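Annotation comment: Swiss-Prot describes D456 as active site, proton acceptor. The ATP binding site annotation in Swiss-Prot covers L337, G338, Q339, G340, S341, F342, G343, E344, V345, K359. Here the residue is the original one, while Swiss-Prot reports the natural variant Q19 to E with the comment In strain: Isolate clinical E460, Isolate clinical E763 and Isolate clinical TH-7A. For the natural variant S108 to N, the note given by Swiss-Prot reads: In strain: Isolate clinical E460, Isolate clinical E763, Isolate clinical TH-7A and Isolate clinical TL-8A. In Swiss-Prot, the entry for natural variant Q449 to K states: In strain: Isolate clinical C076. The structure shown retains the original residue. In Swiss-Prot, the entry for natural variant M460 to V states: In GCV resistant isolate. The structure shown retains the original residue. Swiss-Prot lists H469 to Y among its natural variants, and the accompanying note reads: In strain: Isolate clinical C327 and Isolate clinical E761 and Isolate clinical FK-2A. For the naturally occurring variant A582 to T, Swiss-Prot gives the following note: In strain: Isolate clinical PB-9.
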Amino acid sequence: MSSALRSRARSASLGTTTQGWDPPPLRRPSRARRRQWMREAAQAAAQAAVQAAQAAAAQVAQAHVDENEVVDLMADEAGGGVTTLTTLSSVSTTTVLGHATFSACVRSDVMRDGEKEDAASDKENLRRPVVPSTSSRGSAASGDGYHGLRCRETSAMWSFEYDRDGDVTSVRRALFTGGSDPSDSVSGVRGGRKRPLRPPLVSLARTPLCRRRVGGVDAVLEENDVELRAESQDSAVASGPGRIPQPLSGSSGEESATAVEADSTSHDDVHCTCSNDQIITTSIRGLTCDPRMFLRLTHPELCELSISYLLVYVPKEDDFCHKICYAVDMSDESYRLGQGSFGEVWPLDRYRVVKVARKHSETVLTVWMSGLIRTRAAGEQQQPPSLVGTGVHRGLLTATGCCLLHNVTVHRRFHTDMFHHDQWKLACIDSYRRAFCTLADAIKFLNHQCRVCHFDITPMNVLIDVNPHNPSEIVRAALCDYSLSEPYPDYNERCVAVFQETGTARRIPNCSHRLRECYHPAFRPMPLQKLLICDPHARFPVAGLRRYCMSELSALGNVLGFCLMRLLDRRGLDEVRMGTEALLFKHAGAACRALENGKLTHCSDACLLILAAQMSYGACLLGEHGAALVSHTLRFVEAKMSSCRVRAFRRFYHECSQTMLHEYVRKNVERLLATSDGLYLYNAFRRTTSIICEEDLDGDCRQLFPE
């Protein structure tokens, strides 16, 4: 019984226990209120269109009556008072449509029964031919900016996976009826260019989005198809300024009503956007976006005109898919540069790569972070000439392009990353110092200016370029991969990405700060590792905003220790990989698998053993200076853990200490300390290893990796 009680979750601090940080509940408007708001917006647009149609009909009818009176008067004068019936045969006529026509652009369920009756009566009154009005789009009918709103996206719109069956791109489960050929709609001519026979990236539309009554037949139309959106926009332009867009077919007004088949609940929960060339309305109450912002943009960029929201506008060129998405050669898996739990990286050309994300939210977060970093770094520091136009700002890699259809982002290409870099020499210690100073500056900039925490500082996420004449020298380094990044709590409900491709706005998820989802298990800062071991449900201990930056720099210190072990161990890199690093990553995979399967207790047990390997790393590199780290960690484990977990911890620590001996690095450490750059890196590692409990996160981040 005592063992079970001792294994319960407790605070990682040796002092008085305190409750973990519990974020306040999210205050989001109810689902019904969001639907009501979108319904009101659509009704306002419909009423504006009907008023425009009625005004045009009245004007044309009056002109028609006046002309008939003139013709009758001339007939009376010519025929001695005999009235003849005349018809206007030389006047081109156009039928002005009311509610029924406009319902092809908005949801039919937003109209009440009374409004439908009014629409039918208006259509009956306007059945005779009339002359169209010449009023412009800037008239009173469309001056509110809601003329011709179209529902552009639903939660079921985007779904992606790779096509392993054939070489030809196909959109599966898309049903076309009414004479349409699925093959023509999938692999045809898009944007005036013929699509290649082997596009490597495939978009799978799992759920039909909307049905249109076309000639009495239900035709399933893919709203995410570029051709259909272009056809709808071209038809609206061809109808002339000030006119109501015509249906896609030649059917009557009653046959043009739109019925949305997607789940309205998930639609309103995620995003529901109506847009045209003047305004983008969103399901976020009080937020409207200006699509004209895209005209001056070439990369994602933050628009700080709004105080309430951080809007990042994401442009897309018309031929982006032909130049990027269809140009990636994925025929051979050996071409793949990297693969992880969040996506794959493939080469595009000599200077660029594309990242194909597994989740759509991954792409949204990446481009939002890219726009935020690019804009905030613009006025901070001038870019080096070699990095201008590459998407690298303040040591942070950003996306230079995005395609939601294929879930692709474009990035600058680097030679390798720190994990795969295998040329480490003491003669190039000055380049290593510059690289880690750049990374520390990037972390401080990301936390202080952008107010975002990266939460995934690992050697795999540090990209480097090396000197081709001296592969041991690191020329530049950049931090990448914002898959786990979260904004500070004061940015909750404020981060939005607006996409030109779909005319939609996406909200960035609020911060959750679950420690089990933050950082790679092998590089997680020791204070957070202890909190997670005690409580798998623990969240980040937010007692002050400076804790975020201190935690990030502590993780960077773990990366520095990882690199120093490769640099200083006299046995060589191969022995380090098979021995030291194998022990560090031995239980990291088990922790990740347990987390995926929801076995949080097993994840906590694996992190306890990883803590033993982290402690062994510090003791090996620091020697006698690491005695305080070892004694404090052992006291923590004995005080907080059960006897069986203590025995497992001691057993694995003994195994690690037999492999990570200080004698293997002692001579190279002396050579390292003989240089100013080596002394700087060694002291930086010592300071980061001194952050061993929750209270240490309240320190001054300027003391870590000082300038």
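Sequential numbering from 1, following the chain as shown.
Just so it is clear, glycine is given a Cβ too, placed from its N, Cα and C backbone atoms.
When Cβ neighbours within 10 Å are tallied across all protein chains shown, the highest count among the recorded positions Q339, S341, Q449 belongs to Q449. For the recorded site, V345 (ATP binding site), the DSSP three-state label reads strand. Between the CA atoms of V345 (ATP binding site) and M460 (variant position) there is a gap of 13 Å. If you take the Cα of D456 (active site, proton acceptor) and the Cα of S341 (ATP binding site), they are about 13 angstrom apart, rounded to a whole number. Fewest Cβ neighbours within 10 Å among the recorded positions L337, V345, M460, A582: that distinction goes to A582. Sequence-distant contacts of G343 (ATP binding site), defined by Cβ-Cβ distance under 8 angstroms and a gap of at least six in the same chain, are K355, V356, A357, R358, E362.
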